[in-house]
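Below is one structure, written out as structure tokens, with a few remarks after it.
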Amino acid sequence: MNNVISFIGNSSNKYFQINQLHFIRIINKNIHSKNNLINSNSSYNVFYNKYFIKNTFQNKNKLSSIYSKLNFSIKNMCKDKNEKKNYEHVNANEKNGYLASEKNELTKNKVEEHTYDYDYVVIGGGPGGMASAKEAAAHGARVLLFDYVKPSSQGTKWGIGGTCVNVGCVPKKLMHYAGHMGSIFKLDSKAYGWKFDNLKHDWKKLVTTVQSHIRSLNFSYMTGLRSSKVKYINGLAKLKDKNTVSYYLKGDLSKEETVTGKYILIATGCRPHIPDDVEGAKELSITSDDIFSLKKDPGKTLVVGASYVALECSGFLNSLGYDVTVAVRSIVLRGFDQQCAVKVKLYMEEQGVMFKNGILPKKLTKMDDKILVEFSDKTSELYDTVLYAIGRKGDIDGLNLESLNMNVNKSNNKIIADHLSCTNIPSIFAVGDVAENVPELAPVAIKAGEILARRLFKDSDEIMDYSYIPTSIYTPIEYGACGYSEEKAYELYGKSNVEVFLQEFNNLEISAVHRQKHIRAQKDEYDLDVSSTCLAKLVCLKNEDNRVIGFHYVGPNAGEVTQGMALALRLKVKKKDFDNCIGIHPTDAESFMNLFVTISSGLSYAAKGGCGGGKCG
């Protein structure tokens, strides 16, 4: 990577001997400035601003005297590994001997300007696509957004808004709330003085309520696009070339139309995966795409998978009163803190959810109105519903990416994009769940989409920060996390450099009624009370004065508790800051102000008493 930059007519001038590292720092500092787009066949588009290069040199007069003679020749650039991705970037290229740019004053020959139908064409009407489209329009871009929902294996479709609003976050939390309501009545209400004769749940009424709210959100999103001056087309889109998109209006394959765009964003998200090697699975099973609009009540249900989607769905179905079994290959919630994952699973077992550990379906057969499932342990059982939640794959089928030689991870159909949302095609970007190695969370897609739009259309040099992203899992006992798990911290920093503070305790409201285990989970007639319901855990770096790098909470309202803690972690909070903070009593969250037992001490971290996270025993 020597001779990174050469100059016409004055390559020996000492003011222009820029070493490779310093130049790349300049490029990285000002990456994605709208005014200077470097066309590239590399793994990402390099954007930079001549202002910063000009001011790098002490003698500005000598620089400006030959400024018009500059001819940049960048070779073998950016081979350093991207911090977010597990692949490398190569070669920002030349065009006719010059780096191409929109308003390039650094060369004698300006790049030819093209006329496009739109400045920004967005494929995908989920959170990331809509947010990026509206942000771009707010900065004067002409924006077109395509959205089309391909039916699930069971024929389920929905409106604009993507997975989150239609078949993800929104309906999931509503059904979680309905299930939690049922659990409170069934398990605790009598002890608190409530009397009722017949507690019965109406599945159809729940689905009607959920779907009605979703439709109202679909309408508000359409209104939002219109008011933002984003043109919307309900069309199945695919790429023709790096600046051309063809589409079929409302999926009608008999008529193909095309539009051109200066930049194209792919934000098509993911869809649930059903295995091909399980006979009858694709024909007879449903996924999370179907459960929230299921017309008949699910009845006795088998959930296949150990993902957070699997546990959330099995959790609210169990809480609604259905017989639920979960078939898992190995561990649950892979990638999350495993102590917390085990606690979530234990709570679910104590509430009556059955787990088949290391046992998976091998064959599904229709038996009248039920499904006969044959398992890998040679057993079989009848179920009313089988729901697969074993993972998701990028929704890229039909986008024609292969003809453009776009880099894609073929194992999960996700587009390989860097931390700047750039693909290996200069004018094409990817945000949200469809992008490789990006957290599958709606707020992440929204933020990445907005930042990308500002870089393209507002001269911004913002870069998406993927550190300390909070998340919450809406299982019967919720789990919120931000930062590193205990296992990941050990892997990155070494066990000797990590301290883990933790406390296990009982939620106040549950302690008061001595909530009991489901009969399935009772070992004998004396094994009645549930285990401690809550866990508070801080993962800290010893050599940085116990700076907190991991926050984990298992307990009620985990999402609400975790959100504020995420801000603290981003501000580099230390354990002593928690110690010096006064908690709100009696709450579960105050436990984080009272942590003093470490895993390395070997002492018991089970708190005595029953007043939540406070000191009461």
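Every residue gets a Cβ built from N, Cα and C, even glycine.
Although substitutions are noted, the structure shown does not include any of them.
Around His585 (mutagenesis position), the same-chain residues six or more apart in sequence whose CB sits under 8 Å from its CB are Cys611, Gly612, Gly614, listed in sequence order. For the recorded site, His585 (mutagenesis position), the DSSP three-state label reads coil. The annotation active site, proton acceptor is assigned in Swiss-Prot to His585.
Taken residue by residue with DSSP, Glu440 (FAD binding site) is part of neither helix nor strand, so it is coil. The FAD binding site annotation in Swiss-Prot covers 127-128, 147-150, 163-164, 168-172, Ala237, Asp433, 440-442, His585, and the record cites experimental evidence as its basis.
Cys164 (mutagenesis position) falls within a helix when secondary structure is assigned with DSSP. Swiss-Prot gives this note for the published mutagenesis Cys164 to Ala or Ser: Loss of catalytic activity.
Other Cβ atoms within 10 Å of the Cβ of Cys169 (mutagenesis position), summed over all protein chains shown, number 18. What Swiss-Prot notes for the published mutagenesis of Cys169 to Ala is this: Loss of catalytic activity.
One mutagenesis experiment named in Swiss-Prot is Phe219 to Ser, and its note says 12-fold reduction in affinity for TRX1 and 25-fold decrease in catalytic efficiency. If you draw a 10 Å sphere around the CB of Phe219 (mutagenesis position), it holds 12 other CB atoms from the protein chains shown. DSSP gives Phe219 (mutagenesis position) a helix state.
Residues within less than 8 Å, Cβ to Cβ, of Glu450 (mutagenesis position) and separated from it by at least 6 positions along the same chain comprise Ala131, Ser132, Glu135. Swiss-Prot gives this note for the published mutagenesis Glu450 to Ser: No effect on catalytic activity.
Recorded in Swiss-Prot as a mutagenesis result, His514 to Ala carries the remark: No effect on affinity for TRX1 and 2-fold decrease in catalytic efficiency. DSSP gives His514 (mutagenesis position) a coil state; it is part of no helix or strand.
Quoted from Swiss-Prot, the note on mutagenesis experiment Asp529 to Ala is: No effect on catalytic activity. Around the Cβ of Asp529 (mutagenesis position), the number of neighbouring Cβ atoms within 10 Å comes to 15.
Listed in Swiss-Prot as a mutagenesis experiment, His585 to Gln or Ala is described as follows: Severe loss of catalytic activity.
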*Determine, to the nearest whole angstrom, how far the Cα atom of Phe219 (mutagenesis position) is from the Cα atom of Asp529 (mutagenesis position).*
47
*When a 10 Å sphere is centred on the Cβ of His514 (mutagenesis position), how many other Cβ atoms does it contain?*
13
*Calculate the distance in Å between the alpha carbons (Cα) of Pro127 (FAD binding site) and Cys164 (mutagenesis position), and round it to a whole number.*
7
*Candidate nearest Cys164 (mutagenesis position) in space, where candidates are the recorded positions Tyr148, Lys172, His514 and distance is Cα-Cα*: Lys172
*Please work out the number of neighbouring Cβ atoms within 10 Å of the Cβ of Thr163 (FAD binding site), leaving out its own Cβ.*
25
*Asp529 (mutagenesis position) to His514 (mutagenesis position): how many Å between their Cα atoms?*
6
